[in-house]
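Data block below; observations after.
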Amino acid sequence: MKGIYSALLVSFDKDGNINEKGLREIIRHNIDVCKIDGLYVGGSTGENFMLSTDEKKRIFEIAMDEAKGQVKLIAQVGSVNLKEAVELAKFTTDLGYDAISAVTPFYYKFDFNEIKHYYETIINSVDNKLIIYSIPFLTGVNMSIEQFAELFENDKIIGVKFTAADFYLLERMRKAFPDKLIFAGFDEMMLPATVLGVDGAIGSTFNVNGVRARQIFEAAQKGDIETALEVQHVTNDLITDILNNGLYQTIKLILQEQGVDAGYCRQPMKEATEEMIAKAKEINKKYF
């Protein structure tokens, strides 16, 4: 399960419907061009929290059909609706996903006992492995190392997608849980996270920048910090340009420039303007 995973983008048509042909093209691009080790399906990058249960299921089906046996597949099934999370956990386990993942329950200020109940309910409903999806800056849920330890007492909870800039907590967790998987979740911080011993990374920009992500990861693991830092500098220049132009819209526009039918974003995300399209063309030419 270690390595470089793209947080899978989803192609939508102008009316917000899933563009199945485009989604398959994105998956193929990730596998054939970006050379990723796996796909993290149904996360923030997939605009998951704006989708119906049936739409989520269809995306899980397409990803499995297109990528089965070629790369590892992790299904993000988390939801504030626990019944939906359990339903999706069962659905993706039956499809054959290598692991499931679940974002910490958000919006309502759940206490830790409620969060623990949420995870135990999901993982105890299936014969599978679970990776916690920790992204405090969006969920408002900041778990302590003691709370992670309590969750990790369940052997079926095998790791965490750590999308935070708290490198002290990351170091403490790596030391405390040597047998648990830790995936870095911030693409722009991949080098320091790798130095601290993460087992891999899950990133949105890997949909276009997966090759550089692997270069950073492998160079840092070998102790070649100079090379890793050089590639991280280029990567962060790219990320800065993407963020300044609109994250998901720009990644999709870059893919369009590379011949992939990446489609539109789901409303209420805005449609790319002519200025955004022109800038994305410049970004693609500059970095790829």
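Using the three backbone atoms N, Cα and C, a Cβ is placed for every residue, glycine included.
What you see is the original sequence, not a version with the noted changes.
Summarising the annotation, Swiss-Prot assigns aceneuramate binding site to Ser44, Thr45, Thr163, Gly185, Asp187, Glu188, Ser204 and lists sequence analysis as the type of evidence. A C-beta separation below 8 Å, combined with a sequence spacing of at least six in one chain, links Thr45 (aceneuramate binding site) to Ala7, Leu8, Leu9, Ser204, Asn207, Tyr248. Following the DSSP three-state reduction, the secondary structure of Thr45 (aceneuramate binding site) is helix.
One entry in Swiss-Prot concerns the mutagenesis experiment Tyr133 to Phe, His, Trp or Cys. Its note says: Large decrease in activity but increase in substrate affinity. Secondary structure from DSSP puts Tyr133 (mutagenesis position) in a beta strand.
Taken from Swiss-Prot, the feature active site, proton donor covers Tyr133, and the record attributes it to sequence analysis. Over all protein chains present, the Cβ of Tyr133 (mutagenesis position) has 25 other Cβ atoms lying within 10 Å.
As a published mutagenesis entry, Lys161 to Gln or Ala appears in Swiss-Prot alongside the note: Loss of activity. Lys161 (mutagenesis position) falls within a strand when secondary structure is assigned with DSSP.
All chains included, 27 other C-beta atoms sit within 10 angstroms of the C-beta of Lys161 (mutagenesis position). The mutagenesis experiment Lys161 to Arg is recorded by Swiss-Prot, whose note states: 33-fold decrease in activity but no change in substrate affinity.
Residues or ranges marked as active site, schiff-base intermediate with substrate by Swiss-Prot: Lys161.
Asp187 (mutagenesis position) is surrounded by 25 other CB atoms, counting those within 10 A of its CB over all protein chains shown. Under its mutagenesis entries, Swiss-Prot includes Asp187 to Asn with the note: Large decrease in substrate affinity and activity.
Among the mutagenesis results in Swiss-Prot, Asp187 to Glu has the note: 9-fold decrease in substrate affinity but almost no change in activity. The residue drawn here is the original one. When secondary structure is read from DSSP and collapsed to three states, Asp187 (mutagenesis position) falls in the helix class.
Under mutagenesis, Swiss-Prot gives Glu188 to Asp or Gln with this note: Decrease in substrate affinity but almost no change in activity.
Around Val211 (variant position), the same-chain residues six or more apart in sequence whose CB sits under 8 Å from its CB are Val33, Cys34, Lys35, listed in sequence order. In the three-state DSSP assignment, the secondary structure recorded for Val211 (variant position) is helix. What Swiss-Prot notes for the natural variant Val211 to Ile is this: In strain: NCTC 8798.
In the shown protein chains, 13 other C-beta atoms lie within 10 A of the C-beta of Ala278 (variant position). The annotation that Swiss-Prot gives for the naturally occurring variant Ala278 to Glu reads: In strain: NCTC 8798.
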*Near Gly185 (aceneuramate binding site), which residues of its chain come within a Cβ-Cβ distance under 8 Å, counting only those 6 or more away in sequence?*
Ser134, Ile135, Lys161, Phe162, Thr163, Ala164, Ala201, Ile202, Gly203
*Counting across all protein chains shown, how many other Cβ atoms sit within 10 Å of the Cβ of Thr163 (aceneuramate binding site)?*
24
_Maximal Cα-Cα distance (Å) across residues annotated as binding aceneuramate, namely Ser44, Thr45, Thr163, Gly185, Asp187, Glu188, Ser204_ = 17
_Nearest-integer angstrom distance between the alpha carbons (Cα) of Ser44 (aceneuramate binding site) and Tyr133 (mutagenesis position)_ = 10
*Additional residues around aceneuramate, ordered along the sequence, whose Cβ is within 8 Å of the centroid of Ser44, Thr45, Thr163, Gly185, Asp187, Glu188, Ser204*: Ala7, Phe186, Ile202, Gly203, Thr205
_I'm trying to understand the geometry here, so how far is the Cα atom of Glu188 (mutagenesis position) from the Cα atom of Tyr133 (mutagenesis position), in Å to the nearest whole number?_
18
